[in-house]
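Asker: After the structure tokens below, expect a handful of questions from me.
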Amino acid sequence: MEPAELEHALCGSLFSTQTPSWSSFGGPEHQEMSFLEQGDSTSWPSPAMTTSAEISLGEQRTKVSRWKSQEDVEERELPGLEGGPQSRAAAESTGLEATFPKATPLAQATPLSAVGTPTTERDSLPADCTASASSSSTDDLDQGIEFSAPAAWGDELGLVEERPAQCPSPQVPVLRLGWDDELRKPGAQVYMHFMQEHTCYDAMATSSKLVIFDTMLQIKKAFFALVANGVRAAPLWDSKKQSFVGMLTITDFILVLHRYYRSPLVQIYEIEEHKIETWREIYLQGCFKPLVSISPSDSLFEAVYTLIKNRIHRLPVLDPVSGAVLHILTHKRLLKFLHIFQRTLLPRPSFLYRTIQDLGIGTFRDLAVVLETAPILTALDIFVDRRVSALPVINEAGQVVGLYSRFDVIHLAAQQTYNHLDISVGEALRRRTLCLEGVLSCQPHETLGEVIDRIAREQVHRLVLVDETQHLLGVVSLSDILQALVLSPAGIDALGA
């Protein structure tokens, strides 16, 4: 079947004709969360054996005027996709919201300024909430891998004989840190308190659409469907067990390519005919981990902690009674929610006027990068080994010339070029038919407030930190910012755990 026919068949038989949208505030990410190895949820309701589902929570209600701007700027998963879900106002009063208490254990985290000495175990949590926040070791590639990939998983099956060496990270100057001093100033905990006082329900969309795959679907068709619908992940429905058993994400596609492309025993075109169920059985071999999720009544503070601590990009919000997926929270959505109130209602702490160089927010050492002349296969190796979701592409002089992300990899399926992973990353970027988020940069002298505004406005997952000559200095991600604004004032370092 020709690609065009396949795409038409997918859209006609698997999905509704409405332009789909995937709510992602804050992915990458991310981004990305593949729950292929996560356990069953037998209590979840059946989607009536359909491959797409539209979940609406509550009726459309009149929103207060200050939220009109959010409807105008509501992000889409990809530029150009219209019809994104509307955001639910935090001030919206409904009967359902009244049933969700906002005083949760993690929401009572003590601000750093309230104690005499900074805690040594910076990511320690109350005992009654530690289990919910860290019940799964499911990790994501960058702040959002779906499941952990053992370091020697290719070697143990004799599928990968040798891996190309990773591109060395450029040497960068050590930035002066002034963040600890800022945390002790008056008003430094304003964003922490805001996220503690609002629940996940407040940040949920009033209506959102989820694309659902049956585990009997062929892998190739599933990945084509991700591209056709502009989404990065889809829940998996097992018709035999009558339950959701995980999620399929872009990371799974990367792992398929990474595992079998150089295999002398299996051809890649044979793998694409496998069903999702077969891939799960081969790769996971029965090793399932519990689904990382959150309740609508949990605070946004807990959502931020869970995303960063577990290094995932997508956090399902599950109905506490039925177990149905109500929404998917992401780094982007959480930051957008906070940013809207920051601009209009919340006071601006003094640290927003400090420069990135002063505060040291971001990653500046041991950066994962790829040369523009390196083959795509090298980028896949780095994605898996370094667990990152995007790679700054640099030339021989160390200047940033592009950004290659995990979502770029899925377009290999759309272009049917996944049998040609020896082409260079630079060539792959030039062949890219869809304009993705691209490279947005910032410089050390820019303030934290300017960086947050740019990320929220451009709806990207990260900014590349460069000097005046476009040489790479570091990366400022959504996780870095949410950690600094929300968790650090409580003495919690989820990134460093």
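Each residue's number is its place along the chain shown, starting with 1.
Glycine residues also receive a Cβ, built from the backbone N, Cα and C atoms like all the rest.
In this structure the noted substitutions are not present, so the sites keep their original residues.
Annotations per Swiss-Prot:
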type	residues	note
BINDING	ARG232, LYS332, SER405, ARG406, PHE407, ASP408, ARG432, LEU440, HIS461, ARG462	ADP 2 binding site
BINDING	ARG232, LYS332, SER405, ARG406, PHE407, ASP408, ARG432, LEU440, HIS461, ARG462	AMP 2 binding site
BINDING	HIS313, THR363, ALA368, SER389, ALA390, HIS461, SER477, LEU478, SER479, ASP480	AMP 3 binding site
DOMAIN	204-265	domain 'CBS 1'
VARIANT	ALA127 to Ser	In strain: Charolais, Holstein and Limousin
VARIANT	TRP153 to Ser	In strain: Charolais and Limousin
VARIANT	ARG262 to Trp	In strain: Charolais, Holstein and Limousin
VARIANT	ASP358 to Tyr	In strain: Charolais
VARIANT	THR373 to Met	In strain: Limousin
Asker: Rounded to a whole number, how many Å is the Cα of PHE407 (ADP 2 binding site) away from the Cα of SER477 (AMP 3 binding site)?
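Answerer: It is 16 Å, counting Cα to Cα.
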Asker: Between SER405 (ADP 2 binding site) and ALA368 (AMP 3 binding site), how many Å separate their Cα atoms?
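Answerer: Their Cα atoms are separated by 12 Å.
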Asker: In this predicted model, what is the average pLDDT of the domain 'CBS 1' (204-265)?
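Answerer: Mean pLDDT for the domain 'CBS 1' (204-265): 81.
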Asker: Check the Cα-Cα distances from ALA390 (AMP 3 binding site) to the recorded positions ARG232, ASP358, THR373, ARG432, HIS461 and tell me which is shortest.
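Answerer: Minimum Cα distance from ALA390 (AMP 3 binding site) across ARG232, ASP358, THR373, ARG432, HIS461 lands on HIS461.
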Asker: So how many other Cβ atoms are close to SER477 (AMP 3 binding site), meaning within 10 Å of its Cβ?
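Answerer: Excluding its own Cβ, SER477 (AMP 3 binding site) sees 27 Cβ atoms within 10 Å.
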Asker: With AMP 3 as the bound species and HIS313, THR363, ALA368, SER389, ALA390, HIS461, SER477, LEU478, SER479, ASP480 as its recorded binding residues, calculate the greatest Cα-Cα distance and give it in Å as a whole number.
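Answerer: Roughly 19 Å, rounded to the nearest whole number.
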Asker: Starting from SER479 (AMP 3 binding site), work out which of the recorded positions listed here (ARG232, ASP358, THR373, ARG432) have their Cα within 10 Å, and give them in sequence order.
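Answerer: The recorded positions close to SER479 (AMP 3 binding site) (Cα within 10 Å) - there are none.
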Asker: Using C-alpha positions only, work out which of the recorded positions ARG232, ASP358, ARG432, HIS461 is nearest to ALA368 (AMP 3 binding site).
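Answerer: Spatially nearest to ALA368 (AMP 3 binding site) by Cα position is HIS461.
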Asker: Work out how many Å separate ASP358 (variant position) and SER477 (AMP 3 binding site) at their Cα atoms, rounded off.
Answerer: 17
Asker: Looking at the recorded positions ARG232, THR373, ARG432, which has the shortest Cα distance to HIS313 (AMP 3 binding site)?
Answerer: ARG232
Asker: Give the number of CB atoms, excluding that of SER405 (ADP 2 binding site) itself, located within 10 Å of its CB.
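Answerer: Taking every protein chain into account, the count is 26.
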Asker: Which has the fewest other Cβ atoms within 10 Å: THR373, SER479, the recorded positions listed?
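Answerer: Taking THR373, SER479 as the recorded positions, the minimal 10 Å Cβ count falls on THR373.
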